[in-house]
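As recorded in Swiss-Prot:
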- ASP37, ASN67, GLY94, SER95, SER96, ILE97, ASP98, THR138, THR139, SER140, GLY141, THR142, LYS159, HIS280: NAD(+) binding site (BINDING)
- ASP193, HIS197, HIS261, HIS280: Fe cation binding site (BINDING)
- ASP193 to Ala: Retains very low activity (MUTAGEN)
- HIS197 to Ala: Loss of activity (MUTAGEN)
- HIS261 to Ala: Loss of activity (MUTAGEN)
- HIS265 to Tyr: Loss of activity (MUTAGEN)
- HIS265 to Cys: 95% decrease in Vmax. Optimum pH is 8.5 (MUTAGEN)
- HIS265 to Ala: 75% decrease in Vmax. Optimum pH is 9.5 (MUTAGEN)
- HIS265 to Asp: Retains very low activity (MUTAGEN)
- HIS280 to Ala: Retains very low activity (MUTAGEN)
Amino acid sequence: MAFIYYLTHIHLDFGAVSLLKSECERIGIRRPLLVTDKGVVAAGVAQRAIDAMQGLQVAVFDETPSNPTEAMVRKAAAQYREAGCDGLVAVGGGSSIDLAKGIAILATHEGELTTYATIEGGSARITDKAAPLIAVPTTSGTGSEVARGAIIILDDGRKLGFHSWHLLPKSAVCDPELTLGLPAGLTAATGMDAIAHCIETFLAPAFNPPADGIALDGLERGWGHIERATRDGQDRDARLNMMSASMQGAMAFQKGLGCVHSLSHPLGGLKIDGRTGLHHGTLNAVVMPAVLRFNADAPTVVRDDRYARLRRAMHLPDGADIAQAVHDMTVRLGLPTGLRQMGVTEDMFDKVIAGALVDHCHKTNPKEASAADYRRMLEQSM
């Protein structure tokens, strides 16, 4: 059986942010570095977290980019050490939480960040010295608040994963109230990320019934509420269910992901118009139909009737084309439906394919993908 580890403290409810101080005290954090971004600060959400930690010595790092980078990890880790911090509180989307995980490594371990990347054999080098982290998500997508991994763009342009149980947040404070002001476009993109996690981890071939059950329930919640949350950001029930779907997708994906993510990781590391950082959730939505078509005849998918089980969770008719349903949902949400719309060109394929073949998600796809397979998926996603 696959290794199963669900030991994060999770608080999921409206008003949960008020528990921040008591959670810090439980964990032993007295001087937290609050890791966030300018948008969360401007929305007043960061201040709500600071107010909830009244009496603690809170330092603030608010320069998280749209995709976390090694350079920003270095800068924040230096602030962590200079301020004498003893823990981290990440308030934001997956970028802030992943950046905080990078800080948790670099502020407490020697050497360059790249030596701790999963594909460099770095997981074993991450020890229990890693700084303790509390995660407060303000989007519903990555589920990084309950995950042991982080995705960070390195100085050399590679977008790599860092995985260790020592990076698992000590507490996930999931307050849907913090997502009520999230713009429609970001609600849709992050929501499709959560849906991708639930679908892809369910299709991963490892034997892990608890993960499968969590993923299917998360998919039903996400698929059933993403349009409502996008249409009406103040819909509290939809926001609660999307936050749960996000959390559940990440709880389950310890089972493994697949080609959606092995493609979206290198795609997210591309420089488009001189800038790095295509949105991860949007990329997942765009490439997912091609990957679903590729995986349809995978042995474990056929043996376990997994597409029929996905249809039931998504409330689709028997025999419905799941790939087309995902594409149609992306259209209804107003997201880009092709990589070309996002600035990707065919001359970038070789770099993306090279990254996909060594990505940590490549090995857990239900069907082995070759370079030619990845090229076809990219062509179909343009």
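Just so you know, glycine gets a Cβ as well, placed from its N, Cα and C.
None of the noted substitutions appears here; every position holds its original residue.
In terms of Cα distance, none of the recorded positions chosen from ASP37, SER96, ASP98, THR139, LYS159, HIS197 sits within 10 Å of HIS280 (mutagenesis position). Cβ neighbours within 10 Å of THR139 (NAD(+) binding site), excluding its own Cβ and spanning all shown chains: 28.
Counted within 10 Å of its Cβ, the other Cβ atoms near SER96 (NAD(+) binding site) come to 30, all protein chains included. In sequence order, GLY141, THR142, ALA194, ALA196, GLU200, LEU257, VAL260, SER264, GLY281, ASN284 are the same-chain residues whose CB sits within 8 A of the CB centroid of ASP193, HIS197, HIS261, HIS280, the residues recorded for Fe cation being left out.
For HIS261 (mutagenesis position), other Cβ atoms within 10 Å of its Cβ number 30. If you draw a 10 Å sphere around the CB of HIS280 (mutagenesis position), it holds 27 other CB atoms from the protein chains shown.
Annotation for GLY94 (NAD(+) binding site): same-chain Cβ neighbours under 8 Å, separated by at least 6 residues, are PRO137, THR139, GLY141, THR142, GLY143, SER144, THR190, ASP193, HIS280. Cα of LYS159 (NAD(+) binding site) to Cα of HIS265 (mutagenesis position): a span of 6 Å. Put simply, HIS265 is the one of the mutagenesis positions HIS197, HIS261, HIS265 whose Cα lies nearest to the Cα of ASP98 (NAD(+) binding site). HIS261 (mutagenesis position) sits 9 Å from HIS197 (mutagenesis position), taking the Cα positions as reference.
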